[in-house]
Structures are given as C-alpha cells and as structure tokens.
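Single-structure report; data block below.
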Amino acid sequence: MTSVLIVEDEESLADPLAFLLRKEGFEATVVTDGPAALAEFDRAGADIVLLDLMLPGMSGTDVCKQLRARSSVPVIMVTARDSEIDKVVGLELGADDYVTKPYSARELIARIRAVLRRGGDDDSEMSDGVLESGPVRMDVERHVVSVNGDTITLPLKEFDLLEYLMRNSGRVLTRGQLIDRVWGADYVGDTKTLDVHVKRLRSKIEADPANPVHLVTVRGLGYKLEG
C-alpha cells in the first residue's frame, strides 16, 4: 500500500484529506510539525510527503532540506502563500510539485498519483542500463549518479531530468519536451520549474556552474547535454 506522510498543522485540512486518501487505497499518516515529520519519516518512511510550508517552529523549507539529506522521496509542497519566490525556493530545495491553498482534495490526490507515476515509470527505454556523458555516470537501476567518480545525491525530479538528458546526449531538447517527459503532459505551470531544476543540476555536475560546459542552454530552444 502506498504510504503518504501529511505534514499539516491545520487539522481541518489534514484529517479530511487523510480520510479521502485512505478511501482511495493509500496509507495516510498525519503529523502537525517538522520534528514530528522527521521522526515519523525516520521511523516508518513514506512513498510521498505532503509538506505544508508554514509550520509552527521548524518551517516546511527546513523540513524539506532535512528530508533531502535523508532520501529522494517525492515531496509536494502545500501552502497558503502564492508568491513566486516561495515556489522557487521550494523547488530549489528539491520539492517535486507545489500546491497552493485552497485546493481541491481530489485535485491533490490526482497530483499525488501523477508524481508517483513519474517516479515509478517502468518504461524499459527509460529505466535500465548504465549511462555516461562527460564526467557524469548514472546507474539507472541502482539510482546512483557520480561525477568524476564522486557519488552525488539527486532528488527524484533532478534524477529523471538528468536521465532524459543523458539518453539524448548531444541533442537539443526543447523546454516543452523536457517538461512533458519529466513532469508529464498534464503539468500546469511555467518553465521556471524546469529552469530551477537545471540550475540545481549544474551546481552538482559542473566544475563552474556559472559557466556550464556540459549542461548548456541553447538560446531560444532549450537545453543540451554535451558529452
């Protein structure tokens, strides 16, 4: 059974959502603050985390940082704040999606399913083998990436994005192609999400992220991974 960890201090939102998730066949656990979320994750794990940005005490961004240090578990940020900077910060920390309150519980469950589908894609074209491009080596089956022999940690979306780029090394991929492949054709949003993930990837695979030579921008088109 797919487990969902709900980190939300508003019981009026968390409890009905947990009830609906259970009706839909998920295992749902609710915690109301950051330390409890980390303790529960360490105790039982989770297949996906719904994380409120505005938590009492330890913020959602700090919780996301701690989760990313532990795991590549998918994270959907949930918040009442609709500021673009909030979204960018959440995505830079490794969140896989971002939902603004008030939201439809059914819509949120659809997003959960979409994120889990993308994370569990078993298409053989995109799921097996060892890929190499320049200093980057990816073992797709083991979900391990190394740069110049040093292992790096990538959240799920960064891993998926890098895998698609590596499978198309030397080829220009448009922003639309990348978003459709990594976030899905039902993704609603702009290209800033992609650009944030590219920036994060560059910080991990480039010797000088400000002057990339491997993951390069093709002006007016998209991105290309050079071998």
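Just so it is clear, glycine is given a Cβ too, placed from its N, Cα and C backbone atoms.
Annotated domain 'Response regulatory' per Swiss-Prot: 3-116, in sequence order. A mutagenesis experiment is reported in Swiss-Prot for this position, Thr29 to Glu, and the note states: Does not affect phosphorylation by PknB. Does not affect transcriptional activity. In Swiss-Prot, a mutagenesis experiment is listed as Asp52 to Asn, annotated with the note Cannot complement the deletion mutant. Recorded in Swiss-Prot as a mutagenesis result, Thr100 to Glu carries the remark: Significantly reduces phosphorylation by PknB. Inactivates transcriptional activity. For the mutagenesis result Thr217 to Glu, the note given in Swiss-Prot is Slightly reduces phosphorylation by PknB. Inactivates transcriptional activity. Significantly reduces the binding affinity of RegX3 for its target DNA sequence.
Swiss-Prot feature annotations superimposed on the structure.
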{"residue": "Thr29", "record": "mutagenesis position", "Cβ neighbours (10 Å)": "17"}
{"residue": "Asp52", "record": "mutagenesis position", "Cβ neighbours (10 Å)": "25"}
{"residue": "Thr100", "record": "mutagenesis position", "Cβ neighbours (10 Å)": "15"}
{"residue": "Thr217", "record": "mutagenesis position", "Cβ neighbours (10 Å)": "13"}
- prompt: Which one is closest to Asp52 (mutagenesis position) in space, judged by CA to CA distance, out of the mutagenesis positions Thr29, Thr100, Thr217?
  reply: Thr100
Query: Where DSSP helix means H, G or I and strand means E or B, what are the helix, strand and coil counts for the domain 'Response regulatory' (3-116)?
result: 56 helix, 24 strand, 34 coil
Query: At the Cα level, what's the spacing in Å between Thr29 (mutagenesis position) and Thr217 (mutagenesis position), rounded?
result: 42
Query: Measuring Cα to Cα, how many angstrom lie between Thr100 (mutagenesis position) and Thr217 (mutagenesis position)?
result: 30
- prompt: Which whole-number mean pLDDT does the model give the domain 'Response regulatory' (3-116)?
  reply: 85
